[in-house]
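K.L.:
Experimental mutagenesis at this site is recorded by Swiss-Prot as G9 to S, annotated: No production of pili. Under its mutagenesis entries, Swiss-Prot includes K68 to E with the note: Resistant to phage R17 attachment. Here the residue is the original one, while Swiss-Prot reports the published mutagenesis A69 to E with the comment No effect on propilin synthesis. No effect on pilus formation. Resistant to phage R17 attachment. Here Swiss-Prot describes F71 to V as a published mutagenesis experiment; the accompanying note says: No effect on propilin synthesis. Defective pilus tip assembly. Under its mutagenesis entries, Swiss-Prot includes G72 to D with the note: No effect on propilin synthesis. No effect on pilus formation. Among the sequence features in Swiss-Prot, the mutagenesis site K73 to A or T is noted as follows: No effect on propilin synthesis. No effect on pilus formation. Annotation of the published mutagenesis D74 to G in Swiss-Prot: No effect on propilin synthesis, no effect on pilus formation, resistant to phage R17 attachment. About 67% conjugation efficiency, E.coli still sensitive to CdiA-CT toxin; the original residue is retained in the structure shown. Under mutagenesis, Swiss-Prot gives V81 to I with this note: Slightly reduced phage R17 attachment, reduced ability to retract. In Swiss-Prot, the entry for mutagenesis E85 to A or G states: No effect on propilin synthesis. Defective pilus tip assembly. The structure shown retains the original residue. Here the residue is the original one, while Swiss-Prot reports the published mutagenesis K97 to A, R or V with the comment No effect on propilin synthesis. No effect on pilus formation. Inability to support R17 phage eclipse. Quoted from Swiss-Prot, the note attached to the mutagenesis of F101 to A states: No effect on propilin synthesis. No effect on pilus formation. Inability to support R17 phage eclipse. Reduced DNA transfer. Under its mutagenesis annotations, Swiss-Prot gives F105 to V the following note: No effect on propilin synthesis. No effect on pilus formation. Inability to support R17 phage eclipse. Reduced DNA transfer. One mutagenesis experiment catalogued in Swiss-Prot, G120 to D, is accompanied by this note: Resistant to phages R17 and QB attachment. In Swiss-Prot, a published mutagenesis experiment is listed as G120 to C, annotated Resistant to phage R17, conjugation normal, provides partial resistance to CdiA-CT toxin.
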Amino acid sequence: MNAVLSVQGASAPVKKKSFFSKFTRLNMLRLARAVIPAAVLMMFFPQLAMAAGSSGQDLMASGNTTVKATFGKDSSVVKWVVLAEVLVGAVMYMMTKNVKFLAGFAIISVFIAVGMAVVGL
């Protein structure tokens, strides 16, 4: 038994929708219609929006000393992370000869320092 396969019509590539096609004027108006009432309610009732009460209890307060000891400025974890960044940056530079990888550890170290300061460690 012989089966013959045939294609009906001309095969044309299917045009994919662009990522930016989602950002149409109509979609932006729909988004604004959904967001503006919520923003107005949060503006008039900030206590409900933030769910902050004066009688709240910090359940994670007992772990602050442990976190500061593990991830603080003088901890060994931060030193090992920086050392790993330097080694990975050096190896990636040797493999690709791209200076971005070599200087990347300095940029990541700055981000870590700023992040630690923001968090309070």
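Each residue, glycine too, has its Cβ placed from N, Cα and C.
Unsubstituted: the structure retains its original residues.
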K.L.:
Count the other Cβ atoms sitting within 10 Å of the Cβ of A69 (mutagenesis position), across every protein chain shown.
P.N.:
12
K.L.:
Nearest to D74 (mutagenesis position) in three-dimensional space, by Cα, is which of the mutagenesis positions K68, K97, F101, F105?
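P.N.:
It is K68, whose Cα lies nearest.
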K.L.:
When neighbour density is defined as the number of other C-beta atoms within 10 angstroms of a residue's C-beta, which of the mutagenesis positions D74, E85 has the lowest density?
P.N.:
D74
K.L.:
Give the distance between the Cα atoms of A69 (mutagenesis position) and G120 (mutagenesis position), rounded to the nearest whole Å.
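P.N.:
Taking the Cα atoms only, A69 (mutagenesis position) lies 12 Å from G120 (mutagenesis position).
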K.L.:
Report the member of K68, K73, K97 (the mutagenesis positions) whose C-beta atom has the most other C-beta atoms within 10 angstroms.
P.N.:
K68
